[in-house]
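*Asks:* What Swiss-Prot shows for this protein is this:
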MUTAGEN   CYS180 to Ala  Impairs enzyme activity but does not abolish it
BINDING   ASP220, ASP226  agmatine binding site
MUTAGEN   CYS229 to Ala  No effect
MUTAGEN   CYS230 to Ala  No effect
MUTAGEN   CYS366 to Ala  Impairs enzyme activity but does not abolish it
ACT_SITE  CYS366  active site, amidino-cysteine intermediate
Amino acid sequence: MEESRESPAEHGYYMPAEWDSHAQTWIGWPERQDNWRHNALPAQRVFADVAKAISKFEPVTVCASPAQWENARKQLPEDIRVVEMSMNDSWFRDSGPTFIVRKRPVKLSSLNRNIAGIDWNFNAWGGANDGCYNDWSHDLLVSRKILALERIPRFQHSMILEGGSIHVDGEGTCLVTEECLLNKNRNPHMSKEQIEEELKKYLGVQSFIWLPRGLYGDEDTNGHIDNMCCFARPGVVLLSWTDDETDPQYERSVEALSVLSNSIDARGRKIQVIKLYIPEPLYMTEEESSGITQDGEAIPRLAGTRLAASYVNFYIANGGIIAPQFGDPIRDKEAIRVLSDTFPHHSVVGIENAREIVLAGGNIHCITQQQPAEPTSVAENGH
């Protein structure tokens, strides 16, 4: 596996949009008893449903720990690859690599692949005092292992960053939240300008849209963008929304809308906002909380906690949209309709019982990581 000391942008790489063609999707397999209830069995069924849904559109690789490999293999169809990999938890959007591509080799680049991966630093969303669990040593190696398996060049970065904290349009614009990226539990030594500079060098972006805050209740990640707002296509975003002025989310959504309405992207386009209504407020039940082993190794999951449920946390596959369903008949149906209208060339697949994932702090986008298709160089075609 090649490694490089120069920045990805110097080699011609950039992060493509999620709707660009994929080679495959990576997913981790849940097992932490202190985060997933009933020994993670209900969550495993939903993860399997997500993997199966995506596999109808593109190849899927599921990574499972040595103790869970056989169980994962049994629960998943044969066309889904299952590989053994240790992890502290199964949030591959955040512990997995950020894949980057280039259209053609750059003259002075020593790297011969048109795909590479960024291996960011990771501290379990906050480090020793604020993180979601005490030991993330296995998670730190996930990106490196995935890139080694695929023999893809690796760019390592000391900056702490999770994939769920960035969204790009593939045309130079990056969407982020101040709540997460400027949080003192991530990179306290870096200014906003320094963070932008590093993301320009590593993601190949030129401009940023900073939303002040993420989704209300998304305390685990300190307001990841992927639960709040995402690009649907260049110049168009989907924004988590509520009309209920008594819901603390209302203020956040209005604030974000104001920023977006006054923003232009890297190509000079005004941003069009499509509102994607959140479900009616969901809370962890006593029964759900009691099914989780609360042993002090991970943050407690308490009954009555507002769940960070949002339909923006969907995944774009090749020709498919894999979207969470929360058991709210009106909002679930409406989310499918809005996503179908927004992505007319994709089939929208709703995943029932996505609540099992949100009980542990994330959703479908958080558990998936796309590996883009490697662009074929013009030079390789002999033109």
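Placement of Cβ uses the backbone N, Cα and C atoms for every residue, glycine included.
Nope, none of those substitutions made it into this model, it's the original residues.
I'm curious about the neighbourhood of these features; can you describe it?
*Replies:* For the recorded site, CYS180 (mutagenesis position), the DSSP three-state label reads helix.
Listed in sequence order, TRP125, CYS132, ILE299, ALA308, GLY361, GLY362 are the same-chain residues at least 6 apart in sequence whose CB falls under 8 Å from the CB of ASP220 (agmatine binding site). Mapped onto three states, the DSSP output places ASP220 (agmatine binding site) in coil.
When Cβ atoms from all protein chains are considered, those within 10 Å of CYS229 (mutagenesis position) total 29, not counting its own.
Proximity of CYS230 (mutagenesis position) to non-local residues of its own chain (separation of 6 or more, Cβ distance below 8 Å) is seen for GLU18, HIS167, LEU175, VAL237, LEU238, VAL312, HIS365, given in sequence order.
The DSSP secondary structure for CYS366 (mutagenesis position) is helix.
Around the Cβ of CYS366 (mutagenesis position), 27 further Cβ atoms fall within 10 Å across all displayed protein chains.
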*Asks:* Of ASP226, CYS229, CYS366, which is closest to CYS180 (mutagenesis position) if I measure between C-alpha atoms? They're all recorded positions.
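*Replies:* For CYS180 (mutagenesis position), the spatially nearest of the recorded positions is ASP226.
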*Asks:* Give me the count of other Cβ atoms within 10 A of the Cβ belonging to CYS180 (mutagenesis position).
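*Replies:* 25, counting other Cβ atoms within 10 Å of CYS180 (mutagenesis position).
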*Asks:* Show which residues of the chain containing ASP226 (agmatine binding site), separated from it by at least 6 in sequence, have their CB under 8 Å from its CB.
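*Replies:* Correct list: ARG93, GLY163, GLY164, SER165, HIS167, VAL312, ASN313, HIS365, CYS366.
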